[in-house]
Amino acid sequence: MSDDVNSSATSTSSSTVHFDDTPFEDVYEIETELGSGQFAVVRRVRDRKTGEKYAAKFIKKRRYATSRRGVTRQNIEREVRVLQKIRGNSNVVELHAVYETASDVIIVLELVSGGELFDHVCAKECLDEVEAAAFIKQILLAVRHLHSLHIVHLDIKPENVMLKQRGDSQIKIIDFGLSREIEPGAVVKDMVGTPEFVAPEVVNYEALSPATDMWAVGVVTYILLSGGSPFLGDNRDETFSNITRVRYHFSDRYFKNTSKHAKDFIYRLFVRDVDQRATVEECLQHPWIRGPEGNAIDIRKASCITISHIQSFKTRQRWKRCVELVMVLLKASKSSRRIGDGRFDEEDMVASCTLICAEEGNLRALHKLSALHKLLPNATRKSLKSSFSEPNGATAMHCAAKYGHAEVFNYFHMKGGNICARDDNGDTPLHVACRFAQHTVAGYVANEKIDVDSINKTGETALHCAVESADTRVVRLLLQLRPRLDLPNASGDTVLHLAADSINPRIVPLLVCLAPPLHLRNIREETPLHVAAARGHVDCVQALLDANSPIDAVEQDGKTALIIALENGNVDIASILITNGCDINHADHHGDTALHIASKHGLLQAVQTLCHCAVTVDSVNANKKTALHLAAHYGHVDIIRVLLLARADVTLRGDDGLTAELVAVAAERLEAHSLLKMVKSQEIREEYISQLYPLDTSLRRIKLKLLGHSQSGKTRLVQTLHSSRGISSFLESVTRRISDHYSPSSSMKDDGIHSTNGSFVSESNNNSSFDLAAAAGSKYAPPHSQYTRGIDVQTVNINGCGEFSVWEFGGYEPMHTCYDHFVGNADCIHLILYRTSDPTEVQYKQILYWMNFLKGRVTPFEPIGHCGFSSRRSKVIIVGTHATSSLFPQMNQEGEYVSSDIEAMLNTVRLRFETHFDMDHRLILLDATNPSCIGMKTLKMELAKCRTNILAKLLKPLAILDTVVNHLNLVRKKHANFPVITWPDFIQLVRNEINPLTGDAHCRQIVQQLQLIGELVYLRNDLCDADYVVLNAEWFGTHILGQLLSAEFLSKASPNGSYHTSSLAKIFPEIPEQSDLMTILEVLQLCAPDARTGAHEFPVFIQTEAPDSIWRPYSLKEKERDTVYGGVRILPMRGMERSLHSTFPRIQVALRRSINDYQPAKDTQLHQWSECSKLVSQDREAVIRMVGDAVEIRARGPSESATSMFYFMEDLINLVEHAAAEVGPGISLERHFISPKHLKEHREHPALFPPESMMEMQQRESLSVKGTQDEEELFTDVVCFGSRDVARHLTLGIDVGVADLQMASRCELACLLDPPHAMGRDWSILAVKLQLTDQVPDVDSTGQSLSRTDQLLNEWAIHHPEQASVGNLCRILVELGRCDARDALYRTVPLYVFAPLEDQFLLETNDSGVVSSCHSSSEHNPINI
């Protein structure tokens, strides 16, 4: 039991024991090992001064509270205190001294060298009871000494009764490791001792007492007299049963000659009741111990103990140990013998089993083996018989180190294992542990203060091995020991070379911190920078450069780090080297420069960077070839363009006499040859080059975008701004634009399109008529017949302001669904118009709508400015139209209309949106019919100022831009019927027809500038890689979108929104390929193909209302009872109401696409109606619909598939949120979960669980959440459909890291906490709460440019990542008294983050039939539910 039962940590005193920290080996010389235990080894030592010999017990300390290795300091101190207290008795081992090292406590005791008492008895020919009683009396005297001091030994057994010297009869009690100090009345319970010798109270876990030792004395006496163990059974359970029942007997075979006094002595000790058991004093007075009184005959002399019985006992013990040893060996080697891997050696079973246990980490077997045989931790295998075996010479410690078995390694070390042993490769265990990234073992060895710079046969130190393992923990550990960093291995590589070539880029910065030599070279003459440049880790290269590594050092072939980086395709590293000032014109031994290498390998970015840094472009190599020759030979046309722009000489010839053009011909590089041929002339080449340089002037125009509801005066304002000549000029320009670009076909006036048959009247003219009376009952009725259709685009030169591309966005609401493709850029001016004749409430709602519309469609930019201001605010001017003197009788000194009500309203709007928009503080009220009104002049002044400010921030136009603009007019005529081309076609158009040297970057800049001046529209295609360029924005906005989304078309459209491609020919007969137009409409996400019908579905056209029966209880009560419900409403953040209405058709498009993308969708059906969709997937169904301002999702399915229902719902939520984010990236969404209980009851108005309630529940660590109707439900039911498996994989919102906060959350906090607070509850006090006072000066130094709150949160996430969670931040905000900031955080953080369940769990589930483009998992696979 002493080996298998852990001792308790009962302290004997509250005082701390102090040990001598003098180096032990300075005082004593360590000699042979005398014995060992689990965590201790006893060795004979000799005092260096006196020569006196002692027994030193080396006890391994437990280093960590959670570790299982070693003995706790509390237990060691307890043993020392016991030994100190019991000094001075001749029958107890004497304490001499106690020392302490980093890993051990060494207890120095008197040397007891006489051996065990029983061995002494076995050596005698005979032994009578008098001698036996004398031995027992000495044990009793020792026990009396202990008990008088309230010490209980608890492990009295034959092995702990020793003779002081060989041949001497004086005994000593040893081993006080389990001893306790038990004061009278104290209750101490513990399972300690050796099974055969423990008392019943130990087995029954009852209070220990001095009587516990007396039971053990009885067992020792029984064995001494008979040679048999009184309670020993076939197994431990039987032994314990015998003890608790006090089941023993005096066999005639062994006790035939034993005196009755001896039997009575034993009988008095084997008493279950501790109060009735004989005490030590009673035992000393017992006749068998005391002997006869006076001259009485001593009957003990007549009783002679049969020595053979004791010898048999010892023999049985030895045989038992041998059998147990064989069993342990066979069991430990079972796996090796079964697979026959050659590790088990029958000729050396103990050594081979030791090695096997070391490899397998079988500490339990080692404990058993150690108890039966001396361990051989330094043994090695004789030969290699399999690939599994370790190298020759590998000891058990090498094996344990390789496989990371730290406890086994520690055990071997305590058993005398050589921690510095070397195998045949010269590796020590530290080398092996580091090579295999076993940081725990490496840490153990490192703490033993061994030579960390020891090298093996290949010159490697342990640090070499650690770096090769790429394990940062091991490297950090070794660096704490300050190893040498300049030692090379057999290849000449220092640890820095190896780190530069490691797969782990974090090692080089660690080494660089210790200032290693950076100039050392390996046998290839490479510095670490060369190696890092070849490997490709940017962080490594940067760290070496920051440490002043020689940047232009050359290796054996004359190559610098720059050339090596380019040879390996590491362009990012090449850019860093160039930025740090390396020699870009250096040539290697072959004459190749970095430009030659980059041109040869097609590294366009590198060539561009080198040319930008004025590299010598015509440098020749050993073959007289320039970079242009190499680019021509390998056909890198884009690089040829860059070299020509850098004015490379096209006439230079190589050693073969060929120019670059001829080289391209010889290599059959036709495109390269064509390009070089076109620029052969110096004059033409210079002209092309000059076109691709920016001009000194600004762009000719910018966009002016007008937004407002119908009848807000947009068209009339544009008319007035267009020309001082008034409406006749405007009508003339409209007529000209229509006649130039397209003409309405006659069929469009007579024949419309329908899913079956039908017609409608439609005209492309913006001012076409519409029968309002006929459409009075239609949901698509416009407010007036002359409403703007789509987006009217025209160029206007405003007198005194300059030229603008004016984009008038129609106010007709169905058109809003596609406006996100045309708004969102900050490099333009937005005019929001409202009618001053409308009631103030109407004005306010309309302005809020368009401000929110713009805010939602403008992507917020980093960094966050002071008070949450966006770094790039769009310019917005709010203009009141229809202003007359009758409405505004008061004017200011400049003659402008004045209105305190409107001024107050606009101030409210400015305060609400100033973080996102740059808004003018002047009140602009005008009459659009009067070009000379003061308000018009004010507007023009503001437009001129804004235009100047925006143009000043934009890049200067390329000289080629005007040429492209002029050429586009010709291209538009060529593509008049369908002015749309792909992006690759546009690039080829520019190169083939304008300038062949135009690169991709030039084309991107040209298109960007053409968009800024309103010449075309660039459509990004998420369906495939081919983006599109619309050459005529007016055609696109008015003729296509204005017609398809007009009231005329919508009122006659197919009720189910389904159209075949051929149907488009009836609307747009002039377009030759209707499939091209359908593709463009798909790119705009106005439609999606329906795989079942082969037609395209246009959700915006759908007029059919959803039936009332789409969400009713199941007719079968059993099915309804076994159904789980769930739901959520996705709302825009507070203050952005009605932001999702225009996005719902796009959500329906995304739903249809998801069904198409999911191939095995035969069991999945999607039905769509106006503002409602229903998805049925096998036995699950969901309804997605607009409810007020929210998109509501309700789902239900079988209760046994609750986990799959969560997946189903989660995918739908992600799909809706992703679709909404594509339309409005600035719309922050909230999830309001619906009561599953109320859904199951089919209540008309179910309770909701808003984000604040969900987050508050998490903060309280509650399991239930309270809804809006004050009813509580379990969080798992509300979110997880009752699935606890799902709940276990959720990361709650309070546990989300601050570093992962979305920008909306950060902006809200900045807006609330950046401004100074009257009570000081702002960012400065927050810094104190976050323990970031040291960072305050740096944060405060940024002034008004950056948000101090946002910077603080970033610092918190960096310096305290474990504490920087949303939950902790919310708690701190409450302590700060800023519940408003907490509530804002509650509304904007994710309520949970979901990690998908294990694959084996998912295999048991079915598929949902929904593909979410924002799925929680790392891969965009179909959802497995």
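Even glycines carry a Cβ here, placed using N, Cα and C.
At each noted position, the model has the original residue.
What Swiss-Prot says about this one:
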BINDING   Leu34, Gly35, Ser36, Gly37, Gln38, Phe39, Ala40, Val41, Val42, Lys57  ATP binding site
MUTAGEN   Lys57 to Ala  Normal localization and movement along microtubules and no exhibition of epidermal morphology defects
ACT_SITE  Asp155  active site, proton acceptor
DOMAIN    695-950  domain 'Roc'
DOMAIN    1308-1389  domain 'Death'
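Each of the binding-site residues Leu34, Ala40, Val42 was ranked by the number of other C-beta atoms within 10 Å, and first place falls to Ala40.
In the predicted model, the domain 'Death' (1308-1389) has a mean pLDDT of 87. Looking at Ala40 (ATP binding site) and Lys57 (mutagenesis position), their Cα atoms lie 7 Å from each other. Cα-Cα distance from Val42 (ATP binding site) to Lys57 (mutagenesis position): 4 Å (rounded to the nearest whole number). Around the Cβ of Asp155 (active site, proton acceptor), the number of neighbouring Cβ atoms within 10 Å comes to 24. Ser36 (ATP binding site) sits 16 Å from Asp155 (active site, proton acceptor), taking the C-alpha atoms as the reference points. Straight-line distance linking the Cα atoms of Lys57 (mutagenesis position) and Asp155 (active site, proton acceptor), rounded to a whole number, equals 17 Å. DSSP places the residues of the domain 'Death' (1308-1389) in helix, strand and coil in these numbers: 53 helix, 1 strand, 28 coil. Between the CA atoms of the residue listed as 'active site, proton acceptor' and Leu34 (ATP binding site) there is a gap of 19 Å. Of the listed recorded positions, namely Ser36, Lys57, the sparsest Cβ surroundings within 10 Å are found at Ser36. DSSP assigns Val42 (ATP binding site) to a strand.
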